[in-house]
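Database features (Swiss-Prot):
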MUTAGEN   Lys94 to Ala  Important decrease in cytolytic and loss in hemolytic activity
MUTAGEN   Tyr128 to Ala  Important decrease in cytolytic and loss in hemolytic activity
MUTAGEN   Trp131 to Ala  Important decrease in cytolytic and loss in hemolytic activity. Loss of binding to sulfatide, lysophosphatidic acid and sphingosine-1-phosphate
MUTAGEN   Tyr147 to Ala  Important decrease in cytolytic and loss in hemolytic activity. Loss of binding to sulfatide, lysophosphatidic acid and sphingosine-1-phosphate
Amino acid sequence: MLLYICLVNLLLPLSVGAASGAALGVIAKVGVDAALQQIDDVWKGKTVRYWKCAVENRSSKTLYALGTTQESGSMTTVFADIPPKSTGVFVWEKSRGAAKGAVGVVHYKYGNKVLNIMASIPYDWNLYKAWANVHLSDHKESFSDLYKGKNGAKYPTRAGNWGEVDGTKFFLTEKSHAEFKVIFSG
């Protein structure tokens, strides 16, 4: 108990960075020893979370790379346009040394619309689940709207299940090194 109180006093002042609320959640859920090991792994940069995504463009138009919305982590590969009848691949990785997952949105321009692709791979699988969503809209969608199913976006699909929305089928595996398959038909 004394160790827990010391950790709380140590971690609470950290408003940004390696620990904060996520570490406290780990302590409460998995116990002090496991929490200390996870915190140590984060500080040493050993914890890896990412999603690699293959976007298959089955439409007759090019998907133009429009940018990303970073929630946690960033794209670690080249973000390129995807011609018709082609597949583009990229990797989104969590930030090193942060107790956060690999979370964000990738945007492609499709004609006068925007294809928004969201994935959320949690840092702590004991507390959170992986989710994915896709939405074709008139503008770039925020992570929050896609994650919460707001402003015209459908509620996200939990990893391990096929989702289908706006002419797009998608599947996200439920693991730390997730694979995300997106099939866009336009």
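Cβ from N, Cα, C; glycine included.
At each noted site, the model still has the original residue.
Around the Cβ of Lys94 (mutagenesis position), 26 further Cβ atoms fall within 10 Å across all displayed protein chains.
DSSP assigns Tyr128 (mutagenesis position) to coil, not to a helix or a strand.
According to DSSP, Lys94 (mutagenesis position) sits in a coil region rather than a helix or strand.
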